[in-house]
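A quick write-up on the structure given underneath.
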Amino acid sequence: MATEEHQRLASIVKSCHESLRQLTKEYGATAAWQEHTSPRNAKQLAEYAKAMKQLAAIWETNDGKVELQARSRIKWAIDYITKYFFTEGIYLQKRQREQRLLESYRAEGKLGEVQCRLMEEPPDRLHVLDVGSCFNPFSSAPHLEVTALDLCPATEDVLQADFLKVEVVPGIREPELEEGSVRRLPASHYECVIFSLLLEYMPSAEQRLQCCLQAYDLLLPEGILVLITPDSQHVGKNAHLMKNWRYSLARIGLLRVRFEKLPHISCMVFRKAISRELSQHWASIHREEGMCEEIRIPQDDS
C-alpha cells in the first residue's frame, strides 16, 4: 500500500503531466511545450524532478524484496544491455536474423541491393545516452559510460537539455553546450539510448516520434533504443498501441528485439537495423489496418 509520502510525490508528478496535457489542448503541442519549458515554469519543473528522484528511490532501494526488484526499470535495462552487447552477444544473433531476412527479401525480388552497416566489436565501456535521466540512475553500472540529460536535472551529474531542440551533428565526439545547456550531440556515437518514462511526458504523438528519430541518428549501427513506459493494465490491454509503436519505429529503421511486461511498466528494446530499407520493408509487410506513423499513448484519447 502506498504511504502518504508516496501519494504526495505521485500527486506532484501527475499534476505536472496534467498541466502539460491541458496546455496542449488549449494551445497545441508546440506552444504548450514552449510554455512548459519556459523560465516561468521553472518552479514546477524543479518540484517534478525532486519528486521523481524520491519516488524512484522508494522502488530502487528495495533490492531485497523480489516483487519490488521485478519492478526495477533500472535493473531491467542494465541486465538487457549487458546481455545484448556482452554476456549473450544478442547483437550478433539479431544481425544474423536480419541478414537472413535481407536474403529472403532479395530472393523474392522485393528488395534490391542495399547498403548494410555493422557495428564493430563493442567497447569495454558502452557509450550510453540517458534522456530524461532526472538523477543519472545508470551511472552505477561500471561498463556504462553515461551521458545523462534532463529538462530539469535533479543532480549535478545530469546535463540540462531540451531534447526536442538538440541538434544531432556528425563529426563531433562530445556534447556541446551553450549557456549551460546541451545544444548539440554527436551523430552515430552511442551504443545505447535510453528513454525511461520519457515518451509519455511528451504532449503529442509527433513529438514522441521526433524523439525516436533523434535516437536513430544518435545510435551507432546495431545500437539499441531502450524504451520504458508506464503501463498498469494487463498485458493485452494496450497491445494495439504497442503494435503501432513497433510499426512506426520500424518505418524509421528501428526493429523491436525485446518486449516484456512488468508490474506497472512495459519494457521494450529497439535495434538500429543493419539497413533502414530492410526495416522499412519489414514494416510494410507487417502493417495492419489502422496503423500509422505515430507514437500514441492512452492519455491522447482522454
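Backbone N, Cα and C define each Cβ position, glycine as well.
Database features (Swiss-Prot):
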BINDING   Arg73, Gly132, Asp150, Asp162, Phe163, Ser196  S-adenosyl-L-homocysteine binding site
BINDING   Arg73, Gly132, Asp150, Leu151, Asp162, Phe163, Ser196  S-adenosyl-L-methionine binding site
MUTAGEN   Leu151 to Ala  Abolished binding to S-adenosyl-L-homocysteine
MUTAGEN   Phe163 to Ala  Abolished binding to S-adenosyl-L-homocysteine
MUTAGEN   Leu197 to Ala  Abolished binding to S-adenosyl-L-homocysteine
MUTAGEN   Tyr201 to Ala  Reduced binding to S-adenosyl-L-homocysteine
Residue from Arg73, Gly132, Asp150, Asp162 whose C-alpha is spatially nearest that of Leu197 (mutagenesis position), among the binding-site residues: Gly132
Per-residue Cβ crowding (10 Å cut-off), top of binding-site residues Asp150, Asp162: Asp150
Cβ-Cβ neighbours of Leu151 (mutagenesis position) (radius 10 Å): 21
Site extent for S-adenosyl-L-homocysteine, whole Å (max Cα pair distance, Arg73, Gly132, Asp150, Asp162, Phe163, Ser196): 23
Protein Cβ atoms within 10 Å of Phe163 (mutagenesis position), excluding its own: 21
Cβ neighbour count within 10 Å of Gly132 (S-adenosyl-L-homocysteine binding site): 21
Candidates Gly132, Asp150, Leu151, Tyr201, namely the recorded positions, that fall within 10 Å of Phe163 (mutagenesis position) by Cα distance: Gly132, Asp150, Leu151
Cα separation, Tyr201 (mutagenesis position) to Asp162 (S-adenosyl-L-homocysteine binding site) (Å, whole number): 12
Other CB atoms, at most 10 A from the CB of Arg73 (S-adenosyl-L-homocysteine binding site): 22
Integer Cα-Cα distance in angstrom, Asp150 (S-adenosyl-L-homocysteine binding site) to Tyr201 (mutagenesis position): 12
Within 10 angstroms of Leu151 (mutagenesis position), Cα basis - binding-site residues out of Arg73, Gly132, Ser196: Gly132
Under 8 Å by Cβ from Ser196 (S-adenosyl-L-homocysteine binding site), same chain, sequence gap 6 or more: Arg73, Ile74, Ala77, Asp130, Gly132, Ser133, Pro137, Val226, Ile228
